[in-house]
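Asker: Got a structure for you, written out below as structure tokens; questions coming shortly.
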Amino acid sequence: MKTPRLLQYLAYPQKITGPIIEAELRDVAIGELCEIRRGWHQKQVVARAQVVGLQRERTVLSLIGNAQGLSRDVVLYPTGRALSAWVGYSVLGAVLDPTGKIVERFTPEVAPISEERVIDVAPPSYASRVGVREPLITGVRAIDGLLTCGVGQRMGIFASAGCGKTMLMHMLIEQTEADVFVIGLIGERGREVTEFVDMLRASHKKEKCVLVFATSDFPSVDRCNAAQLATTVAEYFRDQGKRVVLFIDSMTRYARALRDVALASGERPARRGYPASVFDNLPRLLERPGATSEGSITAFYTVLLESEEEADPMADEIRSILDGHLYLSRKLAGQGHYPAIDVLKSVSRVFGQVTTPTHAEQASAVRKLMTRLEELQLFIDLGEYRPGENIDNDRAMQMRDSLKAWLCQPVAQYSSFDDTLSGMNAFADQN
């Protein structure tokens, strides 16, 4: 981060409140890592903290870990560097904590650790990127056929609680064609992390997976760092020429962690209680994936909606940055329709770049069919639909059940791209 210091400045904490420490530290920078020791004459590091704010004569730090056992007598030692982690092929098949430490393995180690990387870095420049031109085959009919994603695209999965976000993530991990899968579980329940690890243990792709976690009981700065670490791991494999798929679950809890850190450092709340820096930091993370001349990172970010009816400024901000979104419907989930993707409310902004004219024409025909069925649903609910009055409506009603069955797909069922196009073509020809 900076040149080596000739003098090292130390400080005692003036205030410890939860995970926040205030001290008169000089010559430190935002994001810098500080070691915490029992005394100035002791070398044992008992904790670490990260600089998150600078005020007049005081520095605000956020603990990495909890404050249990700390006292007024501990000493803060600036390290002059930002938080970094060792990454390499050794993390494949492993579970990492927010500091990059391997806490569990579900496959044997394949290679030694090879490189130390700072986890909070700027996105790649436009000159180093390449366009999204190749489709990403996910094996999910609704996505491959009607919402085709591209290699290097960034997609959001928007849903309220209980709509099947985790189920869709499992499908994408099991069926998507990629070299490496990096999963970041940010602010999730401990039970969900356990279940996800169990799923990966049983997966035939476990040797390709890396899981980074920071559960809801972790300090805010740890939750922020976990998302950055997951992205850093994905960037490492992209630089090795790999095709990487990155999952962050969830961006909503990452944004809340950013908010907590910003408020603790003294920032004032702005939109919906979020300080302005949160809206600066979101694109810094979301712009890091993408395709470069070496490899690619295709990213899926889940966003938890507070309500399907009310406007959500954080969800709107994330949606505006990404290259598309999959909207999961609570109504479809309640009907047992999984994956509960509301195709008409979802969009892939690179669809036209990764599909053939024939594919695009067929998808348009199926969308028109779905739009007509949605319009007819009101008449059906009111008992006003009369067969024989409109031949186009009758044709759409005849295909309704088969279209619904085609859009539904069990978690373990894989649909090849050719089969998906063939099934979609059957609906387009009848429409």
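Even glycines carry a Cβ here, placed using N, Cα and C.
Heads up, this one's the original sequence, none of the swaps are in it.
Per Swiss-Prot, ATP binding site is recorded for Gly164, Lys165, Thr166, Met167. Here the residue is the original one, while Swiss-Prot reports the published mutagenesis Val51 to Glu with the comment Retains wild-type levels of ATPase activity. Drastically impaired in its ability to associate with the membrane. Defective in type III secretion and invasion of cultured cells. Where Swiss-Prot documents Arg189 to Gly as a mutagenesis experiment, the accompanying text is: Lack of ATPase activity. Defective in type III secretion and invasion of cultured cells. Here Swiss-Prot notes a mutagenesis experiment, Arg223 to His, with the remark: Lack of ATPase activity. Defective in type III secretion and invasion of cultured cells. Record note (Swiss-Prot), mutagenesis Glu306 to Ala: Almost completely abrogates the secretion of SptP and also affects the secretion of early (InvJ/SctP) and middle (SipB/SctE) substrates. The unchanged residue is displayed. In Swiss-Prot, a mutagenesis experiment is listed as Glu310 to Ala, annotated with the note Almost completely abrogates the secretion of SptP and also affects the secretion of early (InvJ/SctP) and middle (SipB/SctE) substrates. Under its mutagenesis annotations, Swiss-Prot gives Asp312 to Ala the following note: Lack of ATPase activity. Severely defective for the secretion of early (InvJ/SctP), middle (SipB/SctE) and late (SptP) substrates. Per Swiss-Prot, mutagenesis Leu376 to Pro is noted as: Retains wild-type levels of ATPase activity. Defective in type III secretion and invasion of cultured cells. Does not bind the SicP-SptP complex. For the mutagenesis experiment Tyr385 to His, Arg or Ser, the note given by Swiss-Prot reads: Shows a defect in the secretion of SptP but not in the secretion of early (InvJ/SctP) or middle (SipB/SctE) substrates.
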Asker: Are there residues of the same chain, six or more positions away from Arg223 (mutagenesis position), whose CB falls under 8 angstroms from its CB, and which are they?
Answerer: Pro98, Ile186, Gly187, Ala214, Arg253, Tyr254, Ala257
Asker: List the Cα distance (Å, whole number) between Arg189 (mutagenesis position) and Met167 (ATP binding site).
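Answerer: About 16 Å separates the two Cα atoms.
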Asker: Would you list, in sequence order, the recorded positions among Val51, Gly164, Lys165, Thr166, Met167, Asp312 whose CA lies within 10 Å of the CA of Glu306 (mutagenesis position)?
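Answerer: Of Val51, Gly164, Lys165, Thr166, Met167, Asp312, within range: Asp312.
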Asker: Can you grab the distance from Asp312 (mutagenesis position) over to Lys165 (ATP binding site)? Cα atoms, rounded to a whole Å.
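Answerer: Distance between the two Cα atoms comes out at 18 Å.
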Asker: Within 10 Å of the Cβ of Asp312 (mutagenesis position), how many other Cβ atoms can be counted across all chains shown?
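Answerer: Taking all protein chains shown, Asp312 (mutagenesis position) has 19 Cβ neighbours within 10 Å.
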Asker: In sequence order, which residues at least six apart in the same chain have a CB under 8 Å from the CB of Lys165 (ATP binding site)?
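Answerer: Sequence-distant Cβ neighbours: Ile157, Ala159, Asp249, Ser250, Thr302, Leu304, Leu328.
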Asker: When DSSP states are folded down to helix, strand and coil, where does Val51 (mutagenesis position) land?
Answerer: strand
Asker: DSSP three-state call for Asp312 (mutagenesis position): helix, strand or coil?
Answerer: coil
Asker: So among Gly164, Thr166, Met167, all listed as binding-site residues, which is physically nearest to Leu376 (mutagenesis position)? Use the C-alpha atoms.
Answerer: Gly164
Asker: Inside 8 A of the center formed by the CB atoms of Gly164, Lys165, Thr166, Met167, which other residues of the chain have their CB, for the recorded ATP site?
Answerer: Ala159, Cys163, Leu168, Met169, His170, Leu328, Pro339
Asker: Closest to Tyr385 (mutagenesis position): which of the binding-site residues Gly164, Thr166, Met167, going by Cα position?
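Answerer: The smallest Cα gap between Tyr385 (mutagenesis position) and any of the binding-site residues is with Gly164.
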Asker: Gly164 (ATP binding site) to Val51 (mutagenesis position): how many Å between their Cα atoms?
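Answerer: One finds 37 Å between the Cα atoms of these residues.
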Asker: For Thr166 (ATP binding site) and Val51 (mutagenesis position), determine the Cα separation and express it in whole Å.
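Answerer: Approximately 34 Å lies between the Cα of Thr166 (ATP binding site) and that of Val51 (mutagenesis position).
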Asker: With Cβ-Cβ distance below 8 Å and at least 6 positions apart along the chain, what are the contacts of Met167 (ATP binding site)? List them in sequence order.
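Answerer: Result: Tyr338, Pro339, Val411.
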Asker: Restricting to the same chain and to sequence separations of six or more, state which residues have a Cβ under 8 Å from that of Val51 (mutagenesis position).
Answerer: Leu25, Val28, Ala29, Ile30, Gly31, Glu32, Leu33, Cys34, Thr59, Val60, Leu61
